[in-house]
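Colleague: As annotated by Swiss-Prot, domain 'ADD' applies to 309-441. What Swiss-Prot lists as domain 'SAM-dependent MTase C5-type' is 462-740. Residues or ranges marked as S-adenosyl-L-methionine binding site by Swiss-Prot: ILE471, THR473, GLU492, ASP514, ILE515, ARG719, TRP721. Annotation of the mutagenesis experiment CYS538 to Ala in Swiss-Prot: Loss of methyltransferase activity. What Swiss-Prot records for CYS538 is active site. According to Swiss-Prot, the mutagenesis experiment CYS543 to Ile or Asn carries this note: Decreased DNA methyltransferase efficiency. GLU590 to Gly or Lys appears in Swiss-Prot as a published mutagenesis result, with the remark: Increased DNA methyltransferase efficiency. Quoted from Swiss-Prot, the note on the mutagenesis of GLU693 to Gly is: In rahu mutant; male sterility due to defects in spermatogenesis, probably caused by transposon derepression due to impaired DNA demethylation. Abolished homodimerization and DNA-binding.
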Amino acid sequence: MRGGSRHLSNEEDVSGCEDCIIISGTCSDQSSDPKTVPLTQVLEAVCTVENRGCRTSSQPSKRKASSLISYVQDLTGDGDEDRDGEVGGSSGSGTPVMPQLFCETRIPSKTPAPLSWQANTSASTPWLSPASPYPIIDLTDEDVIPQSISTPSVDWSQDSHQEGMDTTQVDAESRDGGNIEYQVSADKLLLSQSCILAAFYKLVPYRESIYRTLEKARVRAGKACPSSPGESLEDQLKPMLEWAHGGFKPTGIEGLKPNKKQPENKSRRRTTNDPAASESSPPKRLKTNSYGGKDRGEDEESREQMASDVTNNKGNLEDHCLSCGRKDPVSFHPLFEGGLCQSCRDRFLELFYMYDEDGYQSYCTVCCEGRELLLCSNTSCCRCFCVECLEVLVGAGTAEDVKLQEPWSCYMCLPQRCHGVLRRRKDWNMRLQDFFTTDPDLEEFEPPKLYPAIPAAKRRPIRVLSLFDGIATGYLVLKELGIKVEKYIASEVCAESIAVGTVKHEGQIKYVDDIRNITKEHIDEWGPFDLVIGGSPCNDLSCVNPVRKGLFEGTGRLFFEFYRLLNYSCPEEEDDRPFFWMFENVVAMEVGDKRDISRFLECNPVMIDAIKVSAAHRARYFWGNLPGMNRPVMASKNDKLELQDCLEFSRTAKLKKVQTITTKSNSIRQGKNQLFPVVMNGKDDVLWCTELERIFGFPEHYTDVSNMGRGARQKLLGRSWSVPVIRHLFAPLKDHFACE
């Protein structure tokens, strides 16, 4: 089914391709006479800023299939035609050579309904001619792992017309198995216009993408670049960049063409019209990633040897990295018997709690990579497993068997623990907690100062400074615990959040200026404080954001504002009064950012997932000196642990737990098929705002102020803390402060 076409926005232009590609083309001012424009060799690259889980607001790009990116050059000199079929102003033999980009990928659509309508309007969509004279230079790996027949890609040379040569066409398979086509002008996908040059100097994955692409071009061109063992990535890139900027001499463009003597890997270029593709399992059972798209040949050989040794009782799983097969791991695998090497462990810490928009993990549960992922069919499970892990660890042919099963229960749901050499740990839930809280690479800090419990007669009300207060979750929990609050100073810039706190707590909260404008004089005037809490925005820290700026740029820098005011609020050393603090942020952050935060706060975080005390997943890191922060999380009798407990009358839940609820409306839909979680009067329905509030632990209609709509209320809740988790952390404060 062919879909309609549309032009991508600027945001989509940046994320339209997963891999970096090289183009040797020419620069020209299209507004001037082409015959007077000098031909200048340039290096242009198209690359997402972050290879791991590229994601934008317009398309869930995590599921892009392994893209086939090509270089197309006009050698006819006849000029190109625009999207409307009209001949451009440049024609004749003097027409400069213009770069054309072709990218084929598989992207799930969020809106199946419009796709059906677009399918009826695509008859006039221009396509490339089968007899097109434009040579295609494929810069993808020849040894890439072939796609399965259920992950089709499109062969542009078989289904095209000559019109529209100046556009990049992306054929994307929608979630329901249909196809939708996008067209975008190639000059809008160039690095010089769509990417930030500073990213090359700041982001290692960006430089690695450039290096891998240049390395592929160098091998094809037979170019020898001098290198020595131990050279850094920057040192290896320098001569290759000079060669590329010089026009790929001496072979030039011809040297970038693939070797015709090598057989074509047809399984990697299977077309959507291939009858074998139509016989495969439903495409929405599969999920494809760009991360893990690197050559894993050596790792797979190592893992195959490991699996063979363990099967023949010649080796021990705990002596190998379960993800890559290397020996002498530095840590244990939290879910399955086996270890993890340093690089795989860091990847786990960053990506294990990263979820896609359908609620499933973004990467494989075993290796946190995966080119093609298989999703568990259990509605309460968010696990997925990659084809490579199933073939190596469970057994050859397992992946194909799994694709034919519907429903399929993953290896975390099946009662049987052992499947080949993939053996689930008996205590995996405790191991998972330890894995995220005991990092051997983190510094060992001195234990926080302990404050003895104060006799009831000497306790006084608590004084709180709340930074990035949100919707006053801290104040709400303190009141629910019965702790008397003498003053509650809150820094918040969101008008809707301030409205909720002001109305629901009847003016008991004093809202102050932006945190960046608060000085030591203000702290001295408002204080002293007994409790300082806060959680800076996670936009530039979360691995979900492909263009995140990290801890030291963008909103990530606001952490240092918390650190600054925390130091201002700390009592003098000779003052023995109890003083507590807590800082919260997302788990799916880079390991380096986590360690930097711990280094400044001089303590390691604890990881708490709200799934233990509520009906939704919400894993977060908490730093602080609150008493008993690392104690086990236990649900109380009043906690609503299942979705049904949170629903209104006559509404039935389809599942017991829901995935992480974010500020995006589609995060409410569950599972690989994006199902509605509730049934009412025989019809599927989304969660109502009051039900979302119960899931987070808030009272009914807590966010129902100032005529806010459903979307605005969900955004407030999506940025908030889980009330039962904060109650768990604040409960020991009852031994130090007066209670009602």
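Glycine too: its Cβ is placed from the backbone N, Cα and C atoms.
This is the original sequence, none of the listed changes applied.
It should be emphasised that the depicted structure is a prediction, and the values quoted were computed from it without experimental measurement.
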Colleague: If I take the alpha carbons of GLU492 (S-adenosyl-L-methionine binding site) and CYS543 (mutagenesis position), what is the distance between them in whole Å?
Modeller: 25
Colleague: Using only C-alpha positions, which one of CYS538, CYS543, GLU590 is spatially nearest ARG719 (S-adenosyl-L-methionine binding site)? These are the mutagenesis positions in the record.
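Modeller: So, spelling it out, the nearest of the mutagenesis positions is CYS538.
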Colleague: Where's the emptiest Cβ shell within 10 Å among the recorded positions ILE471, CYS543?
Modeller: CYS543
Colleague: Let's check the environment of THR473 (S-adenosyl-L-methionine binding site): how many other CB atoms sit within 10 Å of its CB?
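Modeller: For THR473 (S-adenosyl-L-methionine binding site), the 10 Å Cβ neighbour count is 24.
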Colleague: What's the most sparsely packed of the recorded positions GLU492, ASP514, GLU590, counting other C-beta atoms within 10 A?
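Modeller: Fewest other Cβ atoms within 10 Å, among the recorded positions GLU492, ASP514, GLU590, is found for ASP514.
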Colleague: Counting Cβ atoms within 10 Å across all protein chains shown, which of the recorded positions CYS538, ARG719, TRP721 comes out on top?
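Modeller: Of the recorded positions CYS538, ARG719, TRP721, the most buried by Cβ count within 10 Å is TRP721.
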Colleague: Within its own chain, what residues at least 6 apart in sequence put their Cβ under 8 Å from the Cβ of ILE515 (S-adenosyl-L-methionine binding site), listed in sequence order?
Modeller: LEU467, PHE468, SER491, LEU558, GLU561, PHE562, LEU565
Colleague: Can you tell me which of the binding-site residues ILE471, THR473, ASP514, TRP721 is spatially closest to CYS538 (mutagenesis position)? Compare CA atoms only.
Modeller: TRP721
Colleague: When the Cα of ILE471 (S-adenosyl-L-methionine binding site) is compared with the Cα of each of the mutagenesis positions CYS543, GLU590, GLU693, which one is closest?
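Modeller: That would be GLU693, nearest by Cα distance.
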Colleague: Closest of the recorded positions to GLU590 (mutagenesis position), Cα to Cα, picking from THR473, ASP514, CYS543, GLU693, TRP721?
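Modeller: Of all the candidates listed, CYS543 is nearest in space.
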